[in-house]
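Participant: Sharing a structure with you now.
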Amino acid sequence: MKATFQVPSITCNHCVDKIEKFVGEIEGVSFIDVSVEKKSVVVEFDAPATQDLIKEALLDAGQEVV
């Protein structure tokens, strides 16, 4: 499964690193693409990962998800 999250609070590479760390810890996540320019995060994943778990990880990383 693939999901795109709009994350307007992404401003720098530190944000990218933190997002990759938090989302990458979720079992089932196979790909993460964070774009500072587009302020988006694209995640490819399989169970047990879910969109809700990914959104929670983004929030835990200090990001706003819309």
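Cβ atoms here come from the backbone N, Cα and C positions, even for glycine.
According to Swiss-Prot, the protein has these features:
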DOMAIN    1-66  domain 'HMA'
VARIANT   ALA3 to Val  In strain: A68, NCTC 11638 and NCTC 11639
BINDING   CYS12, CYS15  Cu cation binding site
VARIANT   ASN13 to Asp  In strain: NCTC 11638
VARIANT   ASN13 to Ser  In strain: NCTC 11639
VARIANT   VAL34 to Ala  In strain: A68, NCTC 11638 and NCTC 11639
VARIANT   SER35 to Asn  In strain: NCTC 11639
VARIANT   VAL66 to Ile  In strain: A68, NCTC 11638 and NCTC 11639
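Distances, neighbours, how buried they are, the whole picture for these features please.
Facilitator: Helix, strand and coil counts from DSSP across the domain 'HMA' (1-66) read 22 helix, 18 strand, 26 coil.
Taking Cβ-Cβ distances under 8 Å and a sequence gap of 6 or more within the same chain, the neighbours of ALA3 (variant position) are VAL42, VAL43, PHE45, GLN51, ILE54.
The Cβ neighbour count for CYS12 (Cu cation binding site), using a 10 Å radius and every protein chain shown, is 9.
Sequence-distant contacts (6 or more apart, same chain, Cβ under 8 Å) of ASN13 (variant position) comprise VAL36.
Sequence-distant contacts of VAL34 (variant position), defined by Cβ-Cβ distance under 8 angstroms and a gap of at least six in the same chain, are ILE10, CYS15, VAL16, ILE19, GLU20, SER40, VAL41.
Neighbours of SER35 (variant position), defined as other CB atoms within 10 A of its CB across all chains, total 13.
VAL66 (variant position) has a Cβ environment of 8 other Cβ atoms inside 10 Å.
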Participant: At the level of the C-alpha atoms, what whole-angstrom distance separates CYS12 (Cu cation binding site) and SER35 (variant position)?
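Facilitator: The separation of the Cα atoms works out to 10 Å.
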